[in-house]
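Okay, so here's the structure we're looking at.
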Amino acid sequence: MSSPTSPTSSPGRHHWSNSKDGMPPEYTNQDPNSDQADNENSDAKAHQPQHSPQHSTENQGHTGTSDTSSLEMELSKLHPESKQRQLPHSPEHERSRSPIASVVSYRSHMTLEDENQIFNAEMAVRGSQSLQRRPTGRSVRGSMRRLSSHRSKSMRTSKSKKSGDYERTAENEEAAQEAENHLDNFGVVTFGTEAPIKAPDHPVTIFGRIFKFIQQRSFYLRSLIYIIPLGVLLLIPVFIGRFYHPQPPYRDELGHEYERHLHVGGVDLMWMAIWWEIIWLSIWAARYAAKVIPYFFAFFVSFISNNVTKWRCMAVALEFPITLFLWMLAVYVSFLPIMTRRHIGDYGVPDHVRVKLPWQQSANNVLITLFITSIMNLVEKVLMQLIAMSLHRREYESRILYNKFAINELARLYGYARQRSFDFKDAIHRAQADVFKFADHQHGKKRAAAARVAQNALNKTTYKAISAFNFATDMVNKVAGEITNREVEKSSSPKSVVLHLLKTTRGCQSLARCLFEALVNPENPDLVLDDFIPVYTDETGEVDNATLEACYSIFDRDLNGDITCEEIELACVEIGKERKSISASLRDLNDSISKLDGICMFIVAVITLFIFLYLIARNFSGVLTSAGTTLLGLSWLFSGSAQELLSSIIFVFVKHPYDVGDRVDVMINGTVTSAMVKEISIMSTEFRLLTGKVIQAPNSLLNTLWILNMRRSDGIADPVTVNLKFGTTLQQIEQLRIKIIDFLKEEKRDYKPDLLTEVTDLPDLYSMSLCVVFFHKYNFQDEVLRMRRRNMFMCALMTYMQELDIVSPIFNSPGKSKDSPMYVNFNNGSMEGVKLSGGNDGGGTENHRDSTVGGGILKNPKAYPYREPTPPGSSDSDTASVSKKRVDFSLGTRHLMPAFDDVADIGSKRLGRDSLPDAVIENAGTEAMRREAEERRRAEEEEYERSQQESSSNEENENASRTSGARFSFSSKASRLSARPSARTVPPLQHISIQDLREPNENNTSKSARL
């Protein structure tokens, strides 16, 4: 909702000076710019929404009104009067203001909807979402928005779907948390190549419920639940083989007795069962080892790398491949020693002969194949992680660093604003407590008193449990942060509120207006750098200038020195969109890498098959020849698909010309198509056209096209070509340039103060094509802003051309103007009474021919922009002297030549970590990045100190040379020759100073005489 603007204010600027008696506008939901605002002011005051969980109805009676009034009183007592600039208390203002609006700053740009958005975010981060999902637990903001009847009906009729909505909301929260982890752990991309086994959302059978219950437990408890039952079952054959002997002992020829053992495939049953037990326990031992390996790996990597977190996260992502490798290693190593050393003879007696039975040889070949497969799988996963990390570092590291820094600074500013203007902590607790006083109404019917009391008690218990859980979570995070030396955000921290507000465009605008309201000076309509100093001043009074300037540059993109409320809104919206774009890009990148991983796994499976055939086949060469012949014969079938796949892989992972959310211009068949990147996959890309249509294009085709990425572009030049009348004077063109440049300087927030004009063509001496090139300060990523800026320029251009009487070439046609009359030739003779404009002597025709055809534009007095028309009676010499004055035929482009030198842009790199300020890296970077920034700053400081010392020593030497030079002088001949280099050695006591060389010869002579 826009704020009222004064008639003298520029468009898009927030002013409140048009209100009566210099007072700010009243807080209503009406648009201040609408014509009906004054007429409906009284109705808006009468229907002002209150802070209550439901609208007042006749069924609620006097209780709801009293509770709402008490809630308003509680909300109005949040801050002392010394910390706020409240509006004057009057009955009219009291009726028009909400309880939260009463504590808003004096020059408020915030509306009631903005306050609702912030209050909504504060409620959400404090764990009240579970109460909001319940019909009786609606928050205070529900009534403030006056829900429509359709929404109220849908909420009443959806009670049977609450459980399903809860599950979907939980899934969305998990997805949001995963995206948050992707943004936090930059430098590492974890892709889900091994999806965990998930239980159904709504299990029907008892076994499904049990499995879901087990899957929801922690890993260690879940592993014990799985290990113990099956491990105990596998111990049964071990005890049977050890203690149970159904047959009598065997006696050999010498009379020795041997116990007969049960055997399976010639191997003792006990040892066979032990090997089965090893198979089961080794998989969990490998899983536990994979959990511990990242910490040991990080310890050893810390000796050679500073970025330990990245490699530890990589080892965590490789948990499943490492588990598979260790498991197959244990199974393969334990198979042959157990099977060959525990052989049972023909009579069931161990013969202690190491014999490899045929089935054991075949099983060993299978285990070898699986072990090699696990090795190839681990190597393939490591390569995929390295590719993902390299692509992530190249494309997203700088964007994530800058976005995290911007969010951290927004959180700092919001924390300052919350302490300064409106702290909702007490209001939220009271509001949540008052919410429980209202009973739920189902289809307009009241529940029984006992049910209402029970429901209120349940809600209170739930609220207390949530508060206790949040408190316990904050305490655990605090202890964990002290142990790990890391700062952990609280559940109700300003950053959590900022992240919640950045999810929607409306929340971004509310956050921006809140920050502007808290920082702006009452005497200045805009923000300046000094307004941010209280936020970045520590307890000792020192100001963090580096972080302050970096934060100020987030909002002051045009570098004009001040920040308007609109600029903060655009910056916050851009930060929110950038965060969503990065999350979507990382998600699509993970999907693409997962598909590439699937392709590589198919290749690994083919290699595994050939290895297995090599181990079991007697004639492997024949099998390989047959397979090669078949593959060659079917090459025509999948050759095109293989080529398309290779082109797509190169396009996505090597070229990577765009990311999700980028606006691109693709040239297809000579036609430029503008679209927004919606989704990127390994084989195709989905675009959303500006018309709303969604199209899909294969990456193999896009690999051969020209693609213009608007987001990666800087300020863009926008040419406009206009056709003017032939004979348009240079004075008119110069005046047009001056007016347009003044317009660009006035609108310096959107345009650069540079203008290029070029006469491109003079077709048939009938018209003149003038190309006007102006420069935007931003790119064309936002189509709405591009249209707005171009419309402003086009309207200004049209207005100035109309003021200067610059017309279309159609006015050169006969009869269109007085300068180009239309002559009519009658075959029957001339018309009587018609007199030519040149007179009877025909001199007028000759003069007209001389002034237009013979003289041309250079002899036309109007063509000279810097001279007055030649007065009558002046001599030809005066006219010739005036005609010798220079005319700027470059149309103002001469002074712009050095400014548009494109040589410096050739070979320049994109925005990387080196181009980011140190404050951004220290605030949002990893520990390794912070150390690099500190080392770089330390090196710069040492270099600066060294240069200062050298400069001071040079000054001392120069002063010494001047002092010694005053005692010695040379003759005029020597002074003239002293400027040339000499091969002779200078005496040690003679010093030549520049001051001596610049003195006149007579001074040198007098000095030498005195010496």
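Every residue gets a Cβ built from N, Cα and C, even glycine.
Here is what Swiss-Prot records for this protein:
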- 543-578: domain 'EF-hand' (DOMAIN)
- D544 to A: Viability decreases in a calcium-dependent manner; when associated with A-549; A-556; A-558; A-562; A-566; A-567; A-569; A-574 and A-578 (MUTAGEN)
- E549 to A: Viability decreases in a calcium-dependent manner; when associated with A-544; A-556; A-558; A-562; A-566; A-567; A-569; A-574 and A-578 (MUTAGEN)
- D556 to A: Viability decreases in a calcium-dependent manner; when associated with A-544; A-549; A-558; A-562; A-566; A-567; A-569; A-574 and A-578 (MUTAGEN)
- D558 to A: Viability decreases in a calcium-dependent manner; when associated with A-544; A-549; A-556; A-562; A-566; A-567; A-569; A-574 and A-578 (MUTAGEN)
- D562 to A: Viability decreases in a calcium-dependent manner; when associated with A-544; A-549; A-556; A-558; A-566; A-567; A-569; A-574 and A-578 (MUTAGEN)
- E566 to A: Viability decreases in a calcium-dependent manner; when associated with A-544; A-549; A-556; A-558; A-562; A-567; A-569; A-574 and A-578 (MUTAGEN)
- E567 to A: Viability decreases in a calcium-dependent manner; when associated with A-544; A-549; A-556; A-558; A-562; A-566; A-569; A-574 and A-578 (MUTAGEN)
- E569 to A: Viability decreases in a calcium-dependent manner; when associated with A-544; A-549; A-556; A-558; A-562; A-566; A-567; A-574 and A-578 (MUTAGEN)
- E574 to A: Viability decreases in a calcium-dependent manner; when associated with A-544; A-549; A-556; A-558; A-562; A-566; A-567; A-569 and A-578 (MUTAGEN)
- E578 to A: Viability decreases in a calcium-dependent manner; when associated with A-544; A-549; A-556; A-558; A-562; A-566; A-567; A-569 and A-574 (MUTAGEN)
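Feature map: Swiss-Prot annotations on the structure.
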{"residue": "D544", "record": "mutagenesis position", "Cβ contacts under 8 Å, 6 or more apart": "Y536, D538, A919"}
{"residue": "E549", "record": "mutagenesis position", "Cβ contacts under 8 Å, 6 or more apart": "L529, P917, A919"}
{"residue": "D556", "record": "mutagenesis position", "Cβ contacts under 8 Å, 6 or more apart": "D562, I563, E567"}
{"residue": "D558", "record": "mutagenesis position", "Cβ contacts under 8 Å, 6 or more apart": "E567, K748, R749, D750, K777"}
{"residue": "E569", "record": "mutagenesis position", "Cβ contacts under 8 Å, 6 or more apart": "C508, Q509, A512, R513"}
{"residue": "E574", "record": "mutagenesis position", "Cβ contacts under 8 Å, 6 or more apart": "none"}
{"residue": "E578", "record": "mutagenesis position", "Cβ contacts under 8 Å, 6 or more apart": "R399, N403, G661"}
**Asked** In the structure shown, with every protein chain counted, which of the mutagenesis positions D562, E566, E567 has the densest set of Cβ atoms within 10 angstroms of its Cβ?
**Response** E567
**Complete:** Whole-number mean pLDDT, the domain 'EF-hand' (543-578), equals 86
**Message:** Please list the DSSP helix, strand and coil residue counts for the domain 'EF-hand' (543-578).
**Reply:** 25 helix, 2 strand, 9 coil
